[in-house]
Amino acid sequence: MITIVLLILAYLLGSIPSGLWIGQVFFQINLREHGSGNTGTTNTFRILGKKAGMATFVIDFFKGTLATLLPIIFHLQGVSPLIFGLLAVIGHTFPIFAGFKGGKAVATSAGVIFGFAPIFCLYLAIIFFGALYLGSMISLSSVTASIAAVIGVLLFPLFGFILSNYDSLFIAIILALASLIIIRHKDNIARIKNKTENLVPWGLNLTHQDPKK
């Protein structure tokens, strides 16, 4: 019974639409009607500012981490923490508190990985910010980090680097999360190909573009 309750709790944690609620409560703004229309960290930064964007990222990240740690906190045996983390990502992507229309799962997925394999998460953060510095595109950085996650989870155990051994469930979860993130960024990928993607004012390309509808 406790397992079912915690699994539901993991989904509900993921379902917290932090950007949407921050916009509505503190700014009287519906993020879905502004910028890209997304309720995640990037659009929150653009529309509501740095403080709101950072708050959104922190909440989205740590709701993934907390969900992953639930079975450890409650000394639950028999179910991998990754299953709880995956449910949080599903909740973030299809939140019951926001009409099942959620974000692109980047921050929450990172939080899940941090809760299970923090050094691997650090590796992905380096890849993410390296790609962001080179391309000035959050979407490109997210997709690049997703691909790097797949490469890392498959190759690192061969050399005992960062990951000491193969974990079939961790590999499956990484493949699932990477696929989800890439699919959720399909429109961004099209804009990258067309050279019309939104840029952030940081890195080698400091050009700023208005968010596209």
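Yeah, the Cβs are placed from backbone N, Cα and C, and that goes for glycine too.
Over in Swiss-Prot, the protein carries these features:
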MUTAGEN   Ser36 to Ala  Loss of acyltransferase activity
MUTAGEN   Asn43 to Ala  5% of wild-type activity
MUTAGEN   Arg46 to Ala  Loss of acyltransferase activity
MUTAGEN   Gly103 to Ala  Defect in substrate binding
MUTAGEN   Lys104 to Ala  Loss of acyltransferase activity
MUTAGEN   His185 to Ala  0.6% of wild-type activity
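Known features from Swiss-Prot, placed on the structure.
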residue	record	Cβ neighbours (10 Å)
Ser36	mutagenesis position	20
Asn43	mutagenesis position	25
Arg46	mutagenesis position	20
Gly103	mutagenesis position	26
Lys104	mutagenesis position	26
His185	mutagenesis position	21
Separation of alpha carbons, Ser36 (mutagenesis position) and Arg46 (mutagenesis position) (Å) = 9
A 10 Å Cα radius around Asn43 (mutagenesis position) captures, of the mutagenesis positions Ser36, Lys104, His185, exactly Ser36
Cα distance (Å, whole number) from Lys104 (mutagenesis position) to His185 (mutagenesis position) | 7
How many Å lie between the Cα of Lys104 (mutagenesis position) and the Cα of Ser36 (mutagenesis position)?
-> 12
Measure from the CA atom of Gly103 (mutagenesis position) to the CA atom of Ser36 (mutagenesis position) and give the result in Å, rounded to a whole number.
-> 11
